[in-house]
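Taking it in order: structure first as structure tokens, then the write-up.
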Amino acid sequence: MSSPRERRPASQAPRLSRRPPAHQTSRSSPDTTAPTGSGLSNRFVNDNGIVTDTTASGTNCPPPPRAAARRASSPGESPQLVIFDLDGTLTDSARGIVSSFRHALNHIGAPVPEGDLATHIVGPPMHETLRAMGLGESAEEAIVAYRADYSARGWAMNSLFDGIGPLLADLRTAGVRLAVATSKAEPTARRILRHFGIEQHFEVIAGASTDGSRGSKVDVLAHALAQLRPLPERLVMVGDRSHDVDGAAAHGIDTVVVGWGYGRADFIDKTSTTVVTHAATIDELREALGV
């Protein structure tokens, strides 16, 4: 491996792009404790390429496509299909992702941004994050370095959140169909689920394509839904970030947002075109899913 380049001066540090807060209704109250002192840019780009500034009121999140069929959970009824996000929802993957992110920036001689990196980089496609940091021609080299390091060691710096294994088993016993939709590369997602012994619970595992043609949550969910047809009347997305909510809303699907992930700051004073339920604990998630 080539040695790291000479480090940039601090005045030229790259700036992370932040995703917009997701829209929520108040079926239950979320934890609105936002991380402070990040020193990161307030200007960000969401999964659909919409640029928003957090210093302004409101957001520019696009509405769901007109053709999107309304397929959501019904009040008082358990879902028939649950689609899970991976990072921050099923597994605590922040340590490995942050470690490989640091490695990628060190490799090209770029300083690592200050602040809570997990809050800003875990969830969306890493190639989008790196390309939005103002790294210029070095962005592609950083992406290659990140992928190599994450494939070699970062993926294993990971753990299953407490209670996830039994929850999945109970959902399957109850006859609920299960799937995964993640912006992580699909082969890596399968590797992680297999490593934790939970791959067999999922009818479909949909992730980002390795050629970069499919990466946004909207596209990954479309890929998953196409494989899950015919779709039942009651289905729900379970995730931890705003792009999970926005991606599901684009397909007319409600979301349960878990409180143990990395997106607490995404859900402050916003509304949604679909229902957003907040589950702070695994027991609350069980209640929301009817098991």
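Here the Cβ of each residue, glycine as well, is placed from N, Cα and C on the backbone.
Note that the structure is predicted; figures quoted are calculated from it, not measured.
What Swiss-Prot says about the mutagenesis result for ASP85 to Ala is this: Significant decrease in ATP binding affinity and autophosphorylation efficiency. Decreases interaction with PtpA. Recorded in Swiss-Prot as a mutagenesis result, TYR146 to Ala carries the remark: Does not affect autophosphorylation. Under the heading of mutagenesis, Swiss-Prot lists TYR150 to Ala and annotates it as follows: Does not affect autophosphorylation. Recorded in Swiss-Prot as a mutagenesis result, LYS184 to Met carries the remark: Decreases affinity for ATP and autophosphorylation efficiency. One entry in Swiss-Prot concerns the mutagenesis experiment LYS217 to Met. Its note says: Decreases affinity for ATP and autophosphorylation efficiency. Decreases interaction with PtpA. What Swiss-Prot says about the mutagenesis result for TYR262 to Ala is this: Lack of autophosphorylation. Decreases interaction with PtpA. Cannot phosphorylate and activate PtpA. According to Swiss-Prot, the experimentally introduced change LYS270 to Met is described as follows: Decreases affinity for ATP and autophosphorylation efficiency. Decreases interaction with PtpA.
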How many whole Å apart are the CA atoms of LYS217 (mutagenesis position) and LYS184 (mutagenesis position)?
10
Candidate mutagenesis positions TYR146, TYR150, LYS184, TYR262, pick with smallest Cα gap to ASP85 (mutagenesis position):
LYS184
Under DSSP, is LYS217 (mutagenesis position) helix, strand or coil?
helix
Take the C-alpha atoms of TYR150 (mutagenesis position) and LYS184 (mutagenesis position) and report the distance between them in angstrom, rounded.
11
Long-range Cβ list for TYR262 (mutagenesis position), cut-off under 8 Å, min separation 6+ in sequence, same chain only, gives ASP87, GLY88, ALA94, ALA118, THR119, VAL122, GLY123, ASP240, ARG241
Which residues in the same chain, at least 6 apart in sequence, have a Cβ under 8 Å from the Cβ of TYR146 (mutagenesis position)?
SER100, PHE101, HIS103, ALA104, MET126, LEU130
Give me the non-local Cβ neighbours of LYS184 (mutagenesis position): same chain, 6+ apart in sequence, Cβ-Cβ under 8 Å, ordered along the sequence.
LEU86, ASP87, ILE192, GLY207, ALA208
Around ASP85 (mutagenesis position), how many other C-beta atoms are within 10 angstroms of its C-beta?
30
Around the Cβ of LYS217 (mutagenesis position), other Cβ atoms found within 10 Å total 31
Around the Cβ of TYR150 (mutagenesis position), other Cβ atoms within 10 Å, all chains included, total 24
